[in-house]
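Database features, via Swiss-Prot:
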BINDING   SER147, SER148, TYR283, ILE443, THR444, ASN446, THR497  K(+) binding site
BINDING   ASN151, ILE443, THR444, TYR654  chloride 2 binding site
MUTAGEN   ARG207 to His  Loss of potassium-chloride cotransport activity in Xenopus laevis oocytes
MUTAGEN   TYR283 to Ala or Phe  Abolished potassium-chloride cotransport
BINDING   LEU447, TRP448, ILE603, TYR654  chloride 1 binding site
MUTAGEN   SER495 to Ala  Reduced potassium-chloride cotransport
MUTAGEN   TYR679 to Cys  Reduced potassium-chloride cotransport activity in Xenopus laevis oocytes
Amino acid sequence: MHPPEATTKMSSVRFMVTPTKIDDIPGLSDTSPDLSSRSSSRVRFSSRESVPETSRSEPMSELSGATTSLATVALDPSSDRTSNPQDVTEDPSQNSITGEHSQLLDDGHKKARNAYLNNSNYEEGDEYFDKNLALFEEEMDTRPKVSSLLNRMANYTNLTQGAKEHEEAENITEGKKKPTKSPQMGTFMGVYLPCLQNIFGVILFLRLTWVVGTAGILQAFAIVLICCCCTMLTAISMSAIATNGVVPAGGSYFMISRALGPEFGGAVGLCFYLGTTFAAAMYILGAIEIFLVYIVPRAAIFRSDDALKESAAMLNNMRVYGTAFLVLMVLVVFIGVRYVNKFASLFLACVIVSILAIYAGAIKSSFAPPHFPVCMLGNRTLSSRHLDICSKTKEVDNMTVPSKLWGFFCNSSQFFNATCDEYFVHNNVISIQGIPGLASGIITENLWSNYLPKGEIIEKPSAKSSDVLGNLNHEYVLADITTSFTLLVGIFFPSVTGIMAGSNRSGDLKDAQKSIPIGTILAILTTSFVYLSNVVLFGACIEGVVLRDKFGDAVKGNLVVGTLSWPSPWVIVIGSFFSTCGAGLQSLTGAPRLLQAIAKDNIIPFLRVFGHSKANGEPTWALLLTAAIAELGILIASLDLVAPILSMFFLMCYLFVNLACALQTLLRTPNWRPRFRYYHWALSFMGMSICLALMFISSWYYAIVAMVIAGMIYKYIEYQGAEKEWGDGIRGLSLSAARFALLRLEEGPPHTKNWRPQLLVLLKLDEDLHVKHPRLLTFASQLKAGKGLTIVGSVIVGNFLENYGDALAAEQTIKHLMEAEKVKGFCQLVVAAKLKEGISHLIQSCGLGGMKHNTVVMGWPNGWRQSEDARAWKTFIGTVRVTTAAHLALLVAKNVSFFPSNVEQFSEGNIDVWWIVHDGGMLMLLPFLLKQHKVWRKCSIRIFTVAQLEDNSIQMKKDLATFLYHLRIEAEVEVVEMHDSDISAYTYERTLMMEQRSQMLRHMRLSKTERDREAQLVKDRNSMLRLTSIGSDEDEETETYQEKVHMTWTKDKYMASRGQKVKSMEGFQDLLNMRPDQSNVRRMHTAVKLNEVIVNKSHEAKLVLLNMPGPPRNPEGDENYMEFLEVLTEGLERVLLVRGGGSEVITIYS
């Protein structure tokens, strides 16, 4: 409590807190809180001798961000006052005067009674007051307490695409609102399994064996490894992008478009959409191939006995059945998309069972290989679909008669007088084991490639029979297409796509930033292992001619991979059929929603119609367009021709994902803070290079077409072309590029994600034109991890015509210092008659177009208390007011000479952030930027916030930790409780001393003695040039003072001066009897209490960042404002006072 000496001056000074719930606290949006409509709170003054301890110790509310308290302040500075609360308001001079209700004095200027608002007669609608945060109360409407925001900032809602429409439709039909379920899916169910289902597909079952047989084990292993490396590098880049903020529902398109902008985002989004649509066509074609070739071959509508026409007939069958399947699947998606999602797990189970059957069969083949004989004529493979026996003759009733094979190669069914094929005559028909098994050593024969032209007979590579041509009408197994390494790359690549399935479900994930990287990378590792191991197993277990037999003609029409599986080939056939059907349904479900998301962004006007949906959110028009494009893929009818098209679009998409990550990393934008740490721009660049190489390796003409399509979309969206203004060589090119870039920059404020500190550093110069505080420039260089603009400015007071040379010299001095401190930026000096005007001109006019500063950096005016000249601190406060009016952020470095140089490096320590009021998030962003510099890199960030009596400090700490997690900022969190609201004697006396000093200086300035008159006259006449620094330059007071000095001395003026001295002595006598103003006591109480807790927690911190209170609305309180700031920062070595510009500079979203 109060010491005895304090009681002689005051009876009792206490705060009485009466908590009251405010019902109209404004709601806050997830991205940018609405800070403009905060309701005000009521304050009244009363007198009480005692307040029960329970009124200060009991927690009043546990609702963070939803309720706040209304403070009822009891303040009785004099013991002779009456206890009636109305006594406080009886004096007319104590009426509240705000900016809108100011009294107009005789001089025509608005003037309030106190420096700050003193609202003792409260009316509804006035400003917000808080017992412990009185210093910040004037701006509580625009800079609210942290405790009132944390709950809304930490808890955001993530709706999936169409979920809002679904919910609204259900509410309309059911007549009541159902609570929205929060996302609960984890890494395994939400990312890992969907990625497995989308990566494993038709290529694994229908084409991988053929790829191994054609390319050989070594080249096939290389193809699979390159494709898997491409997707792994892309997944790393995607993980960095996905963990750079809260991923909205919408997945990959939103990640790419928000990372690269609307032009690239629209182009890549459409490429991704077309890829997904053609994937649906590919899966449908795969399902039809399994159905017609392996399950029900008799269902074929078109048939041909001619080997050359058989493939054409098969393509027509694929078109008919494919169209029918597409219509059926579109109806399923249109009517019941929920059933598609419900059966997804069943389709995934089919895939997993099929893969396990392959491994089981490979293991079993090592000791008991399955019996699948292959009929060979010499080295040539025969189709066993129409053979009754693998022999030229057969025994019937003890008689040797020609077999069906004889009839295929001879023109007569009789042994005599038959003319047979020459190769048939000279070679024997033998039967070999199609699956020799793992221990057979067949792996050595399958190591090397065996590429064939179209129509070539498949035969053993050891002894080719190229000397005798075969008749294509015979029952040979033929190559249906011309094969090459590049073709196989294009065909196989779709089997590794699908890595974005997890990010597409981002809205359903409980913690997307954790689940997407882990689940995606684990899924790629799993699928890569399966593919690579299957390449080796297929080559080690299956005969080469069987591997190259794409449709299983040599093994009686069985699926080749099915012949290896255990317990039955039908496990693979049925499993692969259902898995391809499921994958097709998933593609037809996802592609329309992707198109709908692109259309809703309204970046491509002619797609706007596809953004409309049914009442339940289903994109009907987008589904119809998707079906039409998929039909084009089905009309192609060949899986081997559709796969390279699909590869192009996915490779284009992956290329831009890697490009986005590489650009963000190299540009080092402040918003680029991925929680996933294992990325590097070199990995992204390597992934981008592999994607580009694969595009041209697989099909160079398809690659060019895909790029042209993407380029046309980019051009359509925004690109208008740069003017060819070359000038004189490289400099002309640089000027043209700079002009083009400046014109492209937005004139308006940038998006929160793109905000970076563009600094205007105000430096002080001494009489020799040297920088007084070079460490301020050092600090600015350490902040430039944001890679923004830096302008170094200073003001020389004088006449421009006379001081132009000095300005050039000072500019060169500053440039040399900038070079020494490695600050890349521009220097701007202004010669002005008055310092305030010069600073105002700098703040208003620096920069060009979109490259304008948004943050002002300046030093604290040290020694302002000791200076007789008030211009030092008046210039400082004027600068604060100008930056506030310009909506710029302000950084004030106190004790800047103690700040570290670029050579010093802290090996440990803390950067402490005291987040008291929210003003845009600058306090969160600055320590992150500082930690990017080597000087501060090893420091840890600690964030403190203040809890009042009514706040739930435990919930505040949880909310703050959650908010920082979403911001991707690693920091230690602590909530400091400030429950004690007693005003101490020290606070009271400190306020009294402050007010006495201000009053005394005011009297001294009004009654200057004449002993300085002659000295001042000589000094003014002899000073030809006076260069003053920011903080101690000419002001309007200069003219007034000089008028006093140069006045003519008369008897009347002497008598007037003598009377003024007597009046001045009476004023000094009044100082001894004055009592401190109540509002100043409360503000001093805030400064003292905050300083106590800050010094207690942060006295050893390497740097303390603190909210800077705004200057008083009434200029009469400027000196008190400086005193409050001094008290607030006493006892701290390095302090950075931060004042936001009023706009959000940091966001949790990507």
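Here, residue 1 is simply the first one shown, and the rest follow in order.
Each residue, glycine too, has its Cβ placed from N, Cα and C.
The noted changes are left out; the structure has the residues it started with.
Least crowded of the binding-site residues (SER147, SER148, ASN151, THR497), judged by neighbouring Cβ atoms within 10 Å of its own Cβ: ASN151.
Across the structure, ASN151 (chloride 2 binding site) and TYR679 (mutagenesis position) are spaced 32 Å apart at their Cα atoms. The distance from the Cα of TYR679 (mutagenesis position) to the Cα of LEU447 (chloride 1 binding site) comes to 35 Å. Taking all protein chains in view, 31 other C-beta atoms sit within 10 angstroms of the C-beta of TYR654 (chloride 2 binding site). For the pair ASN446 (K(+) binding site) and ARG207 (mutagenesis position), the Cα-Cα distance reads 16 Å. Between the recorded positions TYR283, ILE443, THR444, LEU447, ILE603, the minimum number of other C-beta atoms within 10 Å of a residue's C-beta occurs at THR444. Ranked by CA distance from TYR654 (chloride 2 binding site), the recorded positions SER147, LEU447, SER495 have SER495 at the top as the closest.
Taking the Cα of SER148 (K(+) binding site) as the reference point, the closest of the recorded positions ARG207, LEU447, TRP448, ILE603 is ILE603. Here the candidates are the recorded positions ARG207, TRP448, SER495, and by Cα distance the one nearest SER147 (K(+) binding site) turns out to be SER495. Of all the recorded positions listed here (TRP448, TYR679), it is TRP448 whose C-beta has the fewest other C-beta atoms within 10 angstroms. Closest to LEU447 (chloride 1 binding site) by Cα-Cα distance, out of the recorded positions ARG207, TYR283, SER495, THR497, is ARG207.
Among LEU447, TRP448, ILE603, TYR654, the residues given in the record as binding chloride 1, the maximal Cα to Cα distance rounds to 51 Å. For the chloride 2 site, whose annotated binding residues are ASN151, ILE443, THR444, TYR654, the maximal Cα to Cα separation is 66 Å. The Cβ neighbour count for ARG207 (mutagenesis position), using a 10 Å radius and every protein chain shown, is 23. All chains included, 25 other C-beta atoms sit within 10 angstroms of the C-beta of SER495 (mutagenesis position). For ILE443 (K(+) binding site), the nearest neighbour among the listed recorded positions (ARG207, TYR283, SER495, ILE603), judged by C-alpha distance, is ARG207.
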